[in-house]
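> I am attaching a structure below and will ask some questions about it afterwards.
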Amino acid sequence: MMISTAYQSLFLTALFSAISIAVGNVYQTLNVIGDRNVTIPTNGIPQRLSVYDPYRGVNCQGYQAVNISESQNGVTAYLALLGEPCYAYGTDYPLLFLNVTYEEADRVHISIKDANNTQFQFTSRKDLWDAPLYSPSYNNTNLLYNFSYNANPFEFWVTRKSDGEVLFDTRGQKLVFEDQYIELTTNMVENYNLYGLAETIHGLRLGNNLTRTFWANDEPSPVDQNMYGSHPYYLEQRYKADGINSTLNETTYTSSSHGVLMLTANGMDVLLRQDYLQYRMIGGVIDLFVYSGSTESPKETVKQFVQSIGKPAMHQYWTLGYHSCRWGYTNITEIMDVRQNYIDADIPVETFWSDIDYMEKYRDFTVDPVSYSKSDMQTFFSDLVSNHQHYVPIIDAAIYAANPYNHTDDSYYPYYAGVEKDIFLKNPNGSIYIGAVWPGFTAFPDFTNPDVVDYWKDCLINLTYAFGSNGTVPFSGIWTDMNEPSSFCVGSCGSAMIDLNPAEPLTGISKQYSIPEGFNVSNVTEYSSAYSASLSNYYATATSSVFQIVSPTATPLGLKPDYNIDWPPYAINNEQGNHDIANHIVSPNATTHDGTQRYDIFNMYGYGETKVSYAALTQISPNERPFILSRSTFLGSGVYGAHWLGDNHSLWSNMFFSISGMIVFNMMGIPMVGADVCGFLGDSDEELCSRWMAMGAFSPFYRNHNNIYQISQEPYTWSSVAEASRRAMYIRYSLLPYWYTIMAKASQDGTPALRALFVEFPNDPTLADVDRQFMVGDSLLVTPVLEPNVEYVQGVFPGDNSTVWYDWYNHTEIVRQYNENVTLYAPLEHINVAIRGGSVLPMQQPSLTTYESRQNPFNLLVALDRDGSATGELYLDDGVSIELNATLSVSFTFSDGVLSAVPTGSYEVSQPLANVTILGLTESPSSITLNGQNVSSFQYSNDTEELLITGLQNITSSGAFANSWNLTL
């Protein structure tokens, strides 16, 4: 959720004046960096240099390696500064310490820090971030890489042994290591293919003219700018010509991929340029990890990285259903009506979500006693439980700062308990840091505090009572928002002003007047209906807002000698005005319980909240997998939660960009990811929402979410959207066993569930930047329509002529030529889906909820390759528990006319197998048996080369996979 652009203009002037006053006072006491004077304009803001200014490091000479020691485990050395300090953007350290560790056969860690350990060292703080990467096996007897270096000047490079590829190469580049500026540069191959460096709005392939900034930022969908999360890892894919395919007269290629991680939570720019990539960090040390990757598949490279930061959580089965949400439901009755509308429209819906509307005056862990009364909520929850549906409320990061002089605030437990337990972030002087968010002046939990889990657990338990549930948990997960954490003022603006609370919530939120590109206004009837429905949405108003009483001064900054926190001399390319790193965010000078400044761990606040929420929820509901959807993420967030792509717009471009966003987050180890379907900001329209609802059915996390005052966009609002949704959801719910299997695979070893085409077909360089199509697992290729007013879409179907693709709907082979686009018919209510030959897809007959679908018989869809073979797998468990008493894995193979199923594990599935469909079968069988029993019910189509076998329930009445079986044609 964001503050509207229109309303920002009402208070930004006052806030910028606060910046000027505060920073001006600070810089009068700090005007020297090294031996250079800093120019201070009259407004008090120091003149700083960014990536767009002339580079200051041209005179830096780098370092020389001395006292070098090599061992089986790695290399250590001291690095002595060459020449005079260059003072590029700070004070140069004269002596550094190098520690190269061969941590795994496929991973090397290059650590460079100042010799006196002055700089903050992220890897020394396992209390902040603990990952498998911190527990290496030191299996260095069969290293897959070589680490090489030159001593004077010091430079290093990492190569892959098997093919000699140079993976990271600083030769010819100078290392710069200053107190608030660290620079490391690697040479890049020509026209390199880079993916990752999340989170940003960009196409899949990053290109070589881009600056990626890492600084958590509350801004809705800014293209090529920093956003909510920080994942400073990239995967590079390379291609090599190795011959000619005589049949196709085409060059053939081999490929390789590798990964690079710069482990830091500090602010950073990463410059992608034509022949180099450069890191520019404003603090910390260098902790570089190079992954040797794979010469076979980028999936292996992704797995190396994900397994090092922590394998993703396995979410409950129900999370794969469809989720309905909007900001602006006036009361619980409206949500009840929405639920009934879904039923009437025969559209599946799994979960209903509440935005901040349900809260009392937008205060966390409260419930509006009138609009969301306990009795009404209990009726609502009872209906959900009886229909196997779910509820998820939002929880913002900021806690309302109760006014000690206002007795109506006396009962606000989250604040007073936080004060008593000393939970909140502090100012440098030790007072509580007070910002401003929806409820007024707010404090912010310190999620690194060892006592915060108990505090957060108690707050969540209190929320269950506020819902009238007497301690039972009525919600199935939580939605953590605004957790960069966002703040609507600069600095600790409310430190001396809590007595003005309750400052009423915002009064200036307004409708976002934007409509999708290519909007067709001819269909005014349904548009008017949707708009009218939106008018019933209510937003609380009041006579004053927190922004009208924001203090014109900010708390003085806490500074180390010659160390500037809020205005470092190098300005990373932060999206906020003047690259201000303290704007619209909790200031980097805020400190944790042990005095650590946010400046050094800035990008991991959302990660901390997700981790703490996971721990708290597991204490409340032991052995039940928590579901936490977080806006801000960091390396390893997927271990504990899911992610949505934030406050997008109802634009075709945002629908397109969401494909790359989902693919990249799967590479980052967060497979449960999706966008706000139909868009959050601005009015959607019938065509865009129809296309997006269809595409969303093939995203791991599938939720329609809408902004306050925008027209309604629930799928039943328009007839065509309702029909498109039903069709796409029928496919999704049919494929729930397949979805659960690929999500389990992601949790088990890091294999991405949603994939770019180049990941699945790595030896085709033409796929390197294909981002208008995507793969779901190994077997499904989705080709959505991403522009208005069209009935056709083009897509590529990868693989050589031995590869087969089948149309999902008519089961016929798609006629294609190697490396050429195919034009596909795509009427408004249709999304093109193709099945890859060689696949066995486990399915179940769909119902309106995931629970009901799980009770239905199984089906198998077998799509044969050119050799008449296929393989597949199925994974099932109880869909709920963390510690599992039983699981079931089934391996499917089809070869020489026999379909085999081999189950392992003790989880019992009582549902029978109903049907088997086989595609690409060139002739009809004369007879069919299942474990020797005759099967008489089957049909074969010569036109489609499709065999449909039905009536298997009686033979498999004890369970589809209770035993191994062979289906023989």
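Residue 1 is the first one shown; counting continues down the chain.
Note: Cβ is positioned from N, Cα and C throughout, glycine not excepted.
Quick paste from Swiss-Prot:
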{"type": "MUTAGEN", "residues": "D218 to N", "note": "Almost total loss of activity"}
{"type": "MUTAGEN", "residues": "D287 to N", "note": "No loss of activity"}
{"type": "ACT_SITE", "residues": "D481", "note": "active site, nucleophile"}
{"type": "MUTAGEN", "residues": "E484 to A or Q", "note": "Loss of activity"}
{"type": "ACT_SITE", "residues": "E484", "note": "active site"}
{"type": "ACT_SITE", "residues": "D647", "note": "active site, proton donor"}
{"type": "MUTAGEN", "residues": "D877 to N", "note": "Almost total loss of activity"}
> Measuring Cα to Cα, how many angstrom lie between E484 (mutagenesis position) and D647 (active site, proton donor)?
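A Cα-Cα distance of 13 Å.
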> State which of the following recorded positions has the fewest other Cβ atoms within 10 Å around its Cβ: D218, D481, E484, D647, D877.
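Sparsest of the recorded positions D218, D481, E484, D647, D877 by Cβ contacts within 10 Å: D877.
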> Let me know how many other Cβ atoms fall within 10 Å of the Cβ of D287 (mutagenesis position).
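The answer is 20.
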> Quick check: of the mutagenesis positions listed here (D218, D287, D877), which one has the Cα closest to that of D481 (active site, nucleophile)?
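Of all the candidates listed, D218 is nearest in space.
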> Of the recorded positions listed here (D218, D647, D877), which is spatially closest to D287 (mutagenesis position) when Cα positions are compared?
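The answer is D218.
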> Please classify the secondary structure at the residue listed as 'active site, nucleophile' using three-state DSSP.
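In the DSSP reduction, the residue listed as 'active site, nucleophile' maps to strand.
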> Distance check, please: Cα of D218 (mutagenesis position) against Cα of the residue listed as 'active site, proton donor', rounded to an integer number of angstrom.
9
> D877 (mutagenesis position) to D647 (active site, proton donor): how many Å between their Cα atoms?
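Cα-Cα, rounded: 34 Å.
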